[in-house]
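A quick write-up on the structure given underneath.
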Amino acid sequence: MDQEEEEIEIPNYFICPISLEIMKDPVTTVSGITYDRQNIVKWLEKVPSCPVTKQPLPLDSDLTPNHMLRRLIQHWCVENETRGVVRISTPRVPPGKLNVVEEIKNLKKFGQEALGREETLQKLEVLAMDGNNRRLMCECGVHKSLILFVVKCTSEDEDGRRRIKGLDESLRLLHLIGIPSNDAKTILMENDRVMESLTWVLHQEDFLSKAYTIVLLRNLTEYTSSHIVERLNPEIFKGIIGFLKDVVNSVNRTSPTVRETVQSSSRPSLGKTEPSKLDHSLVIKQAVTAALMILLETSSWSRNRSLLVDLGAVSELIELEISYTGEKRITELMLGVLSRLCCCANGRAEILAHRGGIAVVTKRLLRVSPAADDRAISILTTVSKFSPENMVVEEMVNVGTVEKLCSVLGMDCGLNLKEKAKEILKDHFDEWKKFPCIDITLLTKLLSISPKGPKI
């Protein structure tokens, strides 16, 4: 056999478990597995866990360069150069703390020309593409400087104008590096203009910037004082609901501008490219989840529930669920918010008024998760107990709720779920009998049996 035809045997420990190719810049994660740096960074941006061990790995977790393995790979490449193997180059040393601090100083020089600020933001974003740099940037306070920069961008000057050059890039960079929980606790309490700035962004046209803003808002409200969360400005709720409406329109192909934003990450870019490699569709999905989490948390208070119902949240949540079929987490959150909005009469009325309200809740029952089941049955219980009987009964018959509740009684599921299903069927039994499509014999039999929990 000729030397050229001889198959080259590559040592297994030279291969990246993700790409199955020779590693160019091997780094070891805290889980003990070594990957090529570029591959593991991309992986962690979408899935925060070790591909091999499944151990949780935050995006900012340490990636330790494996210099010895890299030298072994380089030595092996040199030895096999005559067989067509190209030597991997030594990766550049990531910029250190001094570089980051210098860029922060540039960022703070708000009075400089816009081009200077843009270059600073681009340099910071390039730094943030390296997983090791993100923690360093947080230690240096990049996130704090960026938030102040966003506030300045959205604040009116003496002429009543806003200098928004660099605003979109700042929001994207904040999304990339995140905000440490310790700082998130105090940012809103120390500067009330932050909330004003984020509210302003939510009412602008740029769809992606609104997505970044909602994720940022969730990060800030998650750890801050409950008093701030309880008294959020109605304009914030209006902006969040408007964002969800835009998402629904993009899925339903009625908003071309938004749809292009969602799809742009999958198309090759021409000309000047942005340094960020964030997947736009993933960012929007994260923003939808963040928006629902904000609504779920804030709807604990009656004042906020009334505001959300008046702003049309019930209808938009139902439309979102219809459009986002198959997204488990989004379904669970949506049902959670709806179950809280059902605590007020107007919320229950809105669910009944929407043609798909009871139908979509019924359809998700027993199809998603135990958490979704609990929230769906809670909605049906509240609506059936406190809404006009004639409206509830007819709607539940028409959309198959009665049959689904009978299925709950006959399935191996939670005892609490069965008891609530039985309660609904029992409360309206006399009305169900009037409908020829209802199997009264089966219904009577099911109601006579004591509910039992799942078999162990």
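Just so it is clear, glycine is given a Cβ too, placed from its N, Cα and C backbone atoms.
No noted substitution is present; original residues retained.
Annotated in Swiss-Prot:
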- 9-83: domain 'U-box' (DOMAIN)
- CYS16 to Ala: Loss of autoubiquitination (MUTAGEN)
- TRP43 to Ala: Loss of autoubiquitination (MUTAGEN)
Legend entry - CYS16 (mutagenesis position), number of other Cβ atoms within 10 Å: 20
Legend entry - Intrachain C-beta neighbours of TRP43 (mutagenesis position), sequence separation six or more, cut-off 8 angstroms: ILE18, TYR35, PRO51
Legend entry - For the domain 'U-box' (9-83), the number of residues DSSP places in helix, strand and coil: 29 helix, 12 strand, 34 coil
